[in-house]
Amino acid sequence: MHSAANAKQQKHFVLVHGGCLGAWIWYKLKPLLESAGHKVTAVDLSAAGINPRRLDEIHTFRDYSEPLMEVMASIPPDEKVVLLGHSFGGMSLGLAMETYPEKISVAVFMSAMMPDPNHSLTYPFEKYNEKCPADMMLDSQFSTYGNPENPGMSMILGPQFMALKMFQNCSVEDLELAKMLTRPGSLFFQDLAKAKKFSTERYGSVKRAYIFCNEDKSFPVEFQKWFVESVGADKVKEIKEADHMGMLSQPREVCKCLLDISDS
């Protein structure tokens with residue numbers, strides 16, 4: 001009886017990283033959630049982390065998000081997961097919400113892009129460009145890749161950008177780890193521009209929560225709050241002294257927020 005009650009209380013958290021990063025960013029949060037008795041799946045999206053595919057093999061946003069879609073497809077029909085998406089990972093969360101709304105108890109966006117069912121999938125990026133200075137990315141590098149007739153745009157995070165805008169509240173060890181493990185990524189802007197927007201009937205039916213990281217210098221808190229004001233969230237949390245990488249600079253606070261959101 002006791003074990004049955006524990007099983008009922010156990011939740012399954014699926015963690016989705018942002019662009020150029022990987023499942024490794026959750027190395028502090030995953031054991032905290034597991035020690036609280038929960039199941040955790042940290043996903044490496046295509047051509048990210050230790051996923052074996054290369055960026056030049058990934059042609060669409062759906063290709064990029066495929067590992068998350070595979071996890072969602074494997075979830076039993078009677079189970080619901082808690083999704084957590086960080087940064088660009090919020091867009092992959094949106095795809096999972098549109099495709100498998102019945103398998104998600106709540107989708108949590110942390111310093112993340114939040115798709116708007118009333119606008120195109122590129123709308124969040126257009127607003128980011130409006131609200132954030134053009135030199136925000138500092139020494140990050142952008143270049144074309146793939147088919148010369150229809151090239152994609154790749155992005156490599158610059159060490160200065162990472163140190164000053166993403167990991168400024170993290171330990172030097174976490175910053176060094178990130179410099180070693182980041183990979184070229186893409187925002188798949190051209191593909192998203194052609195994609196059908198997410199629906200209010202499916203994407204919009206999933207309960208949403210947002211976690212603000214209030215010392216984020218790459219996703220300023222004003223931009224994060226704009227998502228909540230324009231798209232809406234059922235629950236909102238704020239983590240003080242958290243930079244863009246809140247799961248590394250404030251892992252216990254992120255864990256606490258997640259447990260509170262998932263319990264309500």
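Cβ coordinates are placed from backbone N, Cα and C, and glycine is handled just like the others.
No noted substitution is present; original residues retained.
Summarising the environment of Ser87 (active site), the number of other Cβ atoms within 10 Å of its Cβ, over all protein chains shown, is 24. The active site annotation in Swiss-Prot covers Ser87 (among others) and rests on experimental evidence.
For Asp216 (among others), the entry in Swiss-Prot reads active site, with the evidence type experimental evidence. Other Cβ atoms within 10 Å of the Cβ of Asp216 (active site) number 25 in total over all chains.
The feature 16-epivellosimine binding site is assigned by Swiss-Prot to Ser87. Mapped onto three states, the DSSP output places Ser87 (active site) in strand.
The domain 'AB hydrolase-1' feature in Swiss-Prot is assigned to 12-122.
Annotation of the mutagenesis experiment Cys20 to Ala in Swiss-Prot: Loss of function. Classification of Cys20 (mutagenesis position) by DSSP places it in coil, neither helical nor stranded.
Under mutagenesis, Swiss-Prot gives His86 to Ala with this note: Loss of function. Listed in sequence order, the residues of the same chain lying 6 or more apart from His86 (mutagenesis position) and placing their CB within less than 8 Å of its CB are Leu15, Val16, His17, Gly18, Leu21, Ile25, Met110, Ser111, Ala112, Met247.
While the structure shown retains the original residue, Swiss-Prot records the mutagenesis experiment Cys132 to Ala with this note: No effect. Other Cβ atoms within 10 Å of the Cβ of Cys132 (mutagenesis position), summed over all protein chains shown, number 15.
In sequence order, Asp243, Met245, Leu248, Ser249 constitute the residues six or more apart from Cys170 (mutagenesis position) in its chain with CB-CB distances below 8 Å. According to Swiss-Prot, the mutagenesis experiment Cys170 to Ala carries the annotation: No effect.
Rounded to a whole number, the distance between the Cα atoms of Cys132 (mutagenesis position) and Ser87 (active site) is 15 Å.
Of all the Cβ atoms in the protein chains shown, 23 others lie within 10 Å of the Cβ of Cys20 (mutagenesis position).
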